[in-house]
Structures are given as C-alpha cells and as structure tokens.
Amino acid sequence: MPIRLGINGFGRIGRMALRASLNIDGVQVVAINDPFTDCEYMEYMLKYDTVHGRFDGTIAHSEDSITVNGNKISVFKSMKPEEIPWGKTQVDIVLECTGRFTTKKDAELHITGGCKRVIISAPSADAPMFVCGCNLETYDPSTMKVISNASCTTNCLAPLAMVVNKKFGIKEGLMTTVHAVTATQLPVDGPSKKDWRGGRSCGANVIPSSTGAAKAVGKVLPALNGKLTGMAFRVPVPDVSVVDLTCTLEKDATYDEICAEIKRGSENELKGIMTYTNEDVVSSDFLSTTSTCNFDSKAGIMLNSRFVKLVAWYDNEFGYANKLVELAKYVGSKGCQ
C-alpha cells in the first residue's frame with residue numbers, strides 16, 4: 001500500500017510536491033487543502049506552469065476533487081489545520097506547504113484532523129529538521145510526529161558541507177546563496193516593514209537578504225554547529241539558485257582532491273541527492289532537476305591548501321519538493337501508527 005499524502009497549500013511547493021509524487025513509487029497524494037483555490041483553478045494551475053512547462057498527463061476536476069492521471073484527489077477548503085478532515089481520506093502524512101504553520105504547535109493541529117504525521121516544507125524554530133542523505137538515521141518515529149524538511153538552500157548546502165567536512169574538516173565557513181525570486185517578493189516597489197530592501201522590485205534588482213540556511217546545517221549536522229553562517233542575494237530569475245560555500249579546512253587539500261571526494265559521494269551515499277558536473281553550465285540547465293545539490297567543479301576556486309570556494313546549483317522549487325516527498329516516503333516506511 002502506498003503512503004497516503006495530504007497537501008496543505010497549493011502554491012509553488014504544494015503543486016511541485018504533487019508533480020514530484022507522480023514519479024516516486026510508494027506514495028500517493030489523496031487530498032489537498034486550500035481555502036483560496038477552487039477545483040477548476042487547481043486544474044489550471046497544475047496543467048500550466050511558466051517555469052516547469054505544461055503538465056505531461058491527464059487532469060480533470062469536479063466540485064470537490066481533481067483527478068490526476070486517473071487518481072482522484074479530494075479537495076478541502078478549511079482555513080484552520082485542526083478543521084481539515086484528513087481522516088476522511090485516510091491521510092498518513094500531511095505536507096504543510098503554506099509557509100504559515102511552521103512551529104510544532106501549529107503544525108501538529110493537522111493531527112487533530114486525522115493524519116498521523118506532518119512534514120513542514122520550510123525551516124522550523126522547534127521541529128526537528130531533516131535533509132535526505134544527511135541525517136535521516138536520527139529520525140525517531142516514536143517521538144517525532146512533526147518534522148521539518150528544512151529549506152531548499154539547506155538541502156543544497158548540507159550534503160556538500162557533509163562530504164567536505166568528513167574528509168577534510170571544515171574549521172569555519174561562509175555561505176552565499178544567489179537565490180531565484182519567490183512569491184513573497186514584489187514585482188514593483190512596495191511596502192515591506194520587516195525588510196525594506198525586500199520591498200523593492202524583484203524583477204529590476206539584485207536584493208541582499210538574510211537566510212538561516214547555513215546556521216540550520218548545524219541542526220542537521222551537529223559537527224558543523226556554530227561553524228557556518230550565510231546570507232542571500234535575491235536575483236531576477238524565476239527558478240534555480242546557487243550556493244557558494246567559502247570555507248577554511250582543517251586539513252591540507254588540493255582542489256582536485258576536494259572535487260574527487262565530492263564526485264565519489266555523488267556516485268555512492270549521496271546518489272540521487274548530489275550530482276557532479278565539469279561542464280560549462282548555467283542556472284537554467286538545472287530546471288526541474290530532482291537532485292538538490294549539483295556540484296559545479298568548474299565554478300569553484302582555491303586560494304591555498306586550506307581556503308576554498310565551492311559552488312553547487314539547486315532547483316529551489318522542484319528539487320526541494322522532490323526531496324520533501326522522498327522524506328515523506330522515508331517517514332512512512334518507519335510506520336505511521
């Protein structure tokens with residue numbers, strides 16, 4: 001029996017999670033909750049996508065459901081997580097994709113509606129964070145009802161940092177993510193009390209921004225806790241971002257040795273999560289890529305044997321959503337009683 005998934009919030013990540021689930025064996029989306037979108041519009045938004053292209057499959061809708069590739073998906077319209085009737089469709093795991101309910105207290109309200117586990121598609125202040133390939137072995141099904149899939153940037157940075165740290169040791173590091181625009185940004189200048197620069201036009205500016213992605217690596221990989229921090233630049237591209245990790249190593253190494261170790265990891269324990277390329281790639285070459293850390297050996301540089309800059313690309317929409325569903329599959333495999 002497949003793991004039965006519910007999606008709360010049919011925005012960018014919610015829709016990408018549904019698309020991703022269709023290519024991952026052992027999972028099935030059976031319910032979606034979005035109080036702001038009717039079924040006809042859901043069909044339209046899933047069918048047409050400016051970034052990832054037209055949906056390659058069949059979609060239909062009724063008053064209270066959409067049918068994707070012959071599979072009927074119930075649609076609910078509740079504003080409050082505790083009122084969503086997940087139990088009606090025997091949902092095992094809810095993917096919390098609204099960006100609103102990111103604490104354990106808020107996210108676990110879904111369990112009141114009848115689901116058994118919740119995975120938050122964003123960083124969380126208090127829920128345990130997991131990154132595929134890095135720390136799934138620490139998941140405890142008996143105590144962890146609500147977990148987080150961390151951020152798209154952490155899903156790129158953590159595998160890269162883990163491989164380098166295991167072999168060469170990371171003494172300290174700074175990360176910069178050059179990040180695609182997201183739905184929270186504004187197309188023209190507007191008010192943004194929390195972040196004045198964030199209120200400037202996303203289509204006409206490179207915008208410096210804060211990010212907790214590097215610090216979050218320390219929660220996923222305790223050996224790196226306190227050793228990494230970072231910032232972001234938001235740039236006018238619709239999807240695909242890139243991480244620049246500049247770090248001081250504990251051991252001497254050549255750039256070729258570091259690249260060789262990353263390549264080894266991409267072909268072994270991180271296969272499907274990390275890839276390695278030595279070609280002259282640009283951001284659009286990684287659109288709809290399912291791996292979340294795509295190392296670019298030609299883009300990195302080294303100053304000396306202990307100071308290096310490493311570069312990795314990631315599809316911050318589809319790649320992240322793919323690992324969100326993969327995490328749900330893993331959680332389901334450990335039991336959802």
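Cβ coordinates come from backbone N, Cα and C, glycine included.
Although substitutions are noted, the structure shown does not include any of them.
So that you can see what the record holds, here are the features copied from Swiss-Prot:
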BINDING   ARG12, ILE13, ASP34, MET79, ASN316  NAD(+) binding site
BINDING   SER151, CYS152, THR153, THR182, THR211, GLY212, ARG234  D-glyceraldehyde 3-phosphate binding site
ACT_SITE  CYS152  active site, nucleophile
VARIANT   ALA214 to Pro  In strain: ATCC 30957 / WB
VARIANT   ASN268 to Lys  In strain: ATCC 30957 / WB
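This view paints the features noted in Swiss-Prot onto the structure.
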residue: ILE13; record: NAD(+) binding site; Cβ within 10 Å: 28
residue: ASP34; record: NAD(+) binding site; Cβ within 10 Å: 22
residue: MET79; record: NAD(+) binding site; Cβ within 10 Å: 9
residue: CYS152; record: D-glyceraldehyde 3-phosphate binding site; Cβ within 10 Å: 29
residue: THR153; record: D-glyceraldehyde 3-phosphate binding site; Cβ within 10 Å: 27
residue: THR182; record: D-glyceraldehyde 3-phosphate binding site; Cβ within 10 Å: 18
residue: ALA214; record: variant position; Cβ within 10 Å: 26
residue: ARG234; record: D-glyceraldehyde 3-phosphate binding site; Cβ within 10 Å: 24
residue: ASN268; record: variant position; Cβ within 10 Å: 9
residue: ASN316; record: NAD(+) binding site; Cβ within 10 Å: 27
Rounded Cα separation (Å) that holds between ASN316 (NAD(+) binding site) and ASN268 (variant position):
23
Under a three-state reading of DSSP, tell me whether ASN316 (NAD(+) binding site) is helix, strand or coil.
coil
Quick check: of the binding-site residues listed here (MET79, THR153, ARG234), which one has the Cα closest to that of ASN268 (variant position)?
THR153
In sequence order, which residues at least six apart in the same chain have a CB under 8 Å from the CB of ARG12 (NAD(+) binding site)?
THR182, ALA183, GLU317
For ILE13 (NAD(+) binding site), the three-state class that DSSP assigns:
helix
Going along the chain, which residues six or more apart from SER151 (D-glyceraldehyde 3-phosphate binding site) have their CB under 8 A from its CB?
ALA122, PRO123, THR211, GLY212, ALA213, ALA216, TYR320
Between MET79 (NAD(+) binding site) and CYS152 (D-glyceraldehyde 3-phosphate binding site), what C-alpha distance do you get in Å?
26
Which one of the binding-site residues (THR211, GLY212) has its C-beta surrounded by the most other C-beta atoms within 10 angstroms?
THR211
Cβ-based neighbourhood (8 Å from the centroid) of the D-glyceraldehyde 3-phosphate site, residues SER151, CYS152, THR153, THR182, THR211, GLY212, ARG234 excluded:
THR177, HIS179, ALA213, ALA232, SER241, ASN316
Reduce the DSSP letter at THR153 (D-glyceraldehyde 3-phosphate binding site) to three states and note it down.
helix
Cα distance (Å, whole number) from CYS152 (D-glyceraldehyde 3-phosphate binding site) to ALA214 (variant position):
11
Three-state secondary structure, which DSSP defines for MET79 (NAD(+) binding site):
coil
Using C-alpha atoms only, work out the spacing between ASP34 (NAD(+) binding site) and THR153 (D-glyceraldehyde 3-phosphate binding site) and round it to an integer in Å.
26
